[in-house]
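Chemist: The note that Swiss-Prot attaches to the published mutagenesis A176 to D is: Strongly reduces ITGB1BP1 binding; when associated with D-182. Under mutagenesis, Swiss-Prot gives R179 to A with this note: Strongly reduces ITGB1BP1 binding; when associated with A-179. What Swiss-Prot says about the mutagenesis result for R185 to A is this: Strongly reduces ITGB1BP1 binding; when associated with A-179. One mutagenesis experiment named in Swiss-Prot is N192 to A, and its note says Reduces ITGB1BP1 binding; when associated with A-195. Swiss-Prot lists 420-734 with the feature domain 'FERM'. According to Swiss-Prot, the experimentally introduced change S430 to E is described as follows: Impairs interaction with RAP1B. Under mutagenesis, Swiss-Prot gives R452 to E with this note: 40-fold-reduced affinity for Rap1A. Swiss-Prot lists L717 to A among its mutagenesis entries, and the accompanying note reads: Strongly reduced affinity for HEG1; when associated with A-721. Annotation of the mutagenesis experiment L721 to A in Swiss-Prot: Strongly reduced affinity for HEG1; when associated with A-717.
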Amino acid sequence: MGNPENIEDAYVAVIRPKNTASLNSREYRAKSYEILLHEVPIEGQKKKRKKVLLETKLQGNSEITQGILDYVVETTKPISPANQGIRGKRVVLMKKFPLDGEKMGREASLFIVPSVVKDNTKYTYTPGCPIFYCLQDIMRVCSESSTHFATLTARMLIALDKWLDERHAQSHFIPALFRPSPLERIKTNVINPAYATESGQTENSLHMGYSALEIKSKMLALEKADTCIYNPLFGSDLQYTNRVDKVVINPYFGLGAPDYSKIQIPKQEKWQRSMSSVTEDKERQWVDDFPLHRSACEGDSELLSRLLSERFSVNQLDSDHWAPIHYACWYGKVEATRILLEKGKCNPNLLNGQLSSPLHFAAGGGHAEIVQILLNHPETDRHITDQQGRSPLNICEENKQNNWEEAAKLLKEAINKPYEKVRIYRMDGSYRSVELKHGNNTTVQQIMEGMRLSQETQQYFTIWICSENLSLQLKPYHKPLQHVRDWPEILAELTNLDPQRETPQLFLRRDVRLPLEVEKQIEDPLAILILFDEARYNLLKGFYTAPDAKLITLASLLLQIVYGNYESKKHKQGFLNEENLKSIVPVTKLKSKAPHWTNRILHEYKNLSTSEGVSKEMHHLQRMFLQNCWEIPTYGAAFFTGQIFTKASPSNHKVIPVYVGVNIKGLHLLNMETKALLISLKYGCFMWQLGDTDTCFQIHSMENKMSFIVHTKQAGLVVKLLMKLNGQLMPTERNS
C-alpha cells in the first residue's frame, strides 16, 4: 500500500457535447452538454439519493492522465454497449478544492475528461453506475445547500459551469478540448530499421532478414531527391483549421440492423449508376427536407410567402448549418431576402455554423442591393465578425464577386452613419434613447454603458424586459432586442398569456440581487430618484403590503414630495379627492380604506411640513420614503405568477392565483386579486424543491411544518433565483 499522504482525492467530470455545432459557438449554453454523475443513497435516508461526481484516488507517483482515463473506462463498462467503456480524449486539471471535516487542510482535484459528441448509441441503465444528465437541468437545481447533491460536488459543478462559460469566449479553446487525442490522430507508424542511434543496438537486435548495414546500402542505391522543400509552417504556432465544404450525416447510423424483408432490389438495368445520379438523390432529399431553404435559394417569392404563412421556421439550419436567409443573400435573391426579413421577421444577424451572418454572405457575393437592405434594417450589426474575426467588408474585398465595389462602398459609408436607438424607460414613464452600435446584437452591458450613468450608479441597476403581466431581469450578456423579438415565444414558454396583449418594453430597474446593506449606503441623488420612482410604482400597484400606519406615513411623504409644504388654505378637507388619492395610496386600499384615512394623511403631512428636524430637499425626502419601504417584506422583489390549491371542501379544491415574490429576504406569496400577503418566509426558515416537470415547485416551512406546492411555468426561474439570493442576507438583516 502507498503512503496515505501521497494519495490524492480526484474527482472526474466526464462531459460530452450534444452536437458538433455547439463546439464552434462563442456563447456558452449549458443545455448543449451532458455530464456523467453517480447517484448514491443519503446516509440515514434509504429512499432519498444524491448525485456525486466520479471519484477516485491517485498515487502521488502514478501517471495521472492514463490512470484517470483507465478509471473512466472501467467505471462506464457496465453501461456501454459491448462492455467497451467510455474513452476520454484527454485529462484537464480544472481546479483544486479545499476539503472540510476530517480531511481539512487537504485538497481534492477536479479533472475534466472530454468525451465524444453524443450519438445514437443507447446506454443501458445499471444500478450503482453513472449515467449522463443534461448539464442545464443539473445547474437549474444545483447549489451548495441543495439536498440533490453532495456539497463538494455542488461546488465543483458551479465552478465547472463558470469555467465552460469563460472558455467558450476564448477562440479555438472548446474545439481543441474535444479534438481527438494525439494517439487517435496517428494512423500509421513506420520505423526505419537502418536508423540506429543507440550505441548498443547491433544487427542482431534488429531481428530482421537483413542487417542494418545491408539495408543502408540498399537505400543508398536508390535514386536520391534532387530538391528538398521544407514546409515553412511546420513547427510554427500558427493556428490552422481544416475547411470542410460539406458534412453529410447518415440518418440511419445507430438505428440498428434494418429489416431486410422490406428491402427492394432494383432491376439489373439500374445497377450501374453514375455519381451524378447519387448527387441528384442528395439534392432531391435536401429539397424535400428543407422547402423554405430551396425557395429562398431559387428566389421563389410566391412559394416562400406561402411557406411562411404555414409557419415554417426562418431560423431552421439545414445539414450544412445554413438558414434560408443565408441562401437568399449568397445567391443574390433580393425579393426573397426582403420577404424573410419583413414577413418572416428573420433575425438579420442570424449566424450559420461558421458564425457568418447574412451581411457576410451578401458582401461576399457582391450583392450590393441586398447589402443595402440589410444595412437599412434597424437591427443589423454593422460591426459583426465571423469565426476568423473578419468583417463583411473584409469578405467583400477578398472575394471581389459581382458588384463588389458598390457593396464595399455601402459598407464603408455605413460605418459612420448614425445608429438606430432604443428607448430605455424608467418607472416614472420617462426614457432615454440609447444607440444600438451592434444592432440587435447589442448586449445589456453595452446599453448600460450608453445610459450615461456613473460607474457607481450602474452597479445598482440593470435592464428588465417587461410587458403587462411578465417582467424578467436580463443578464449583462443578454441581447435585449432579441428578447423583444422572441417575446411571443418566451410568453408561450413561461405563461398562458395571449402574446397579442403583451407588448414588451425595456426598463432600467433595481437589480434584484442588490443587498439592502449596500442600498442603505447610496448617496447619489440620481440613484435615489430611480429607486424612489420604482418603489412608488410598486407601492401604488399594491405589491408592498404593509400595516395601515406605514401606508399613511408613505402617503404623507408622497404629498410632501409632490405638493411641497402644507398650506392650510390650499390643502383643505376636500383636497384629497379620489383622483389625488390614486397618486399616494395603493390601488387595493382606494375604496376600502382610503376615504377614512384622509384626515390622518393630512395630519401627518402637516406635521412633516412643519417639522424643523426634517430636511425638505427632494433627495432627502425620497430617501426617507425608501427607508420606510425597506421594512416592507416584499421590497425589491422580482414577482412571478402562479397558482396554489387549497381545500374548499373535502371533495374539491379551490384555485388561488398568486404572485410569487423573491428578494434577498426570502419568498413571499401575494393573492393576485387582493394583493394580500398570504405567506412570507425568510431564508433559513424554509426549503424548496423543483418539480420533475419544471412546472411547479414545493415549499416546506420549517417553523410551522407547513408544505405547499406552487404551480407555474416559471418554476425554474423562481428556484434559480432562490438559489442565487440564498445566503446574501447580511447578519444584521437576518433578525430584522
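Heads up, the Cβ atoms here are built off N, Cα and C, so glycines get one too.
Every position carries its original residue.
Quantities reported herein were computed from a predicted structural model and do not represent experimental measurements.
Where in this structure would I find these features, and how exposed are they?
Modeler: In the structure as shown, the Cβ atom of A176 (mutagenesis position) sits within 10 Å of 14 other Cβ atoms.
The C-beta environment of R179 (mutagenesis position), restricted to residues of the same chain at least 6 apart in sequence and closer than 8 Å, consists of K89.
A helical conformation is recorded for R185 (mutagenesis position) in the three-state DSSP classification. Taking the Cβ of R185 (mutagenesis position) as reference, no residue of its chain lies under 8 Å away while being at least six apart in sequence.
Residue density at S430 (mutagenesis position): 11 other Cβ atoms are found within 10 A of its Cβ, drawing on all protein chains shown.
Note: R452 (mutagenesis position) has non-local neighbours R432, i.e. same-chain residues 6+ apart with C-beta under 8 A of its own C-beta.
L717 (mutagenesis position) counts 19 other C-beta atoms within 10 Å of its own C-beta, drawing on all protein chains shown.
Long-range C-beta contacts of L721 (mutagenesis position), restricted to its own chain and to partners at least six residues apart, with a cutoff below 8 Å, comprise V512, A638, V662.
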Chemist: Taking only the Cα atoms, work out how far S430 (mutagenesis position) lies from L717 (mutagenesis position), in Å, as a whole number.
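Modeler: Pair distance, Cα basis, whole Å: 29 Å.
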Chemist: Quick one: average pLDDT across the domain 'FERM' (420-734), no decimals.
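Modeler: The answer is 89, the mean pLDDT of the model over that range.
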Chemist: When DSSP is mapped onto helix/strand/coil, what comes out for S430 (mutagenesis position)?
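Modeler: Note: S430 (mutagenesis position) is coil by DSSP, not helix or strand.
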Chemist: Measuring Cα to Cα, how many Å separate L717 (mutagenesis position) from A176 (mutagenesis position)?
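Modeler: It is 33 Å, counting Cα to Cα.
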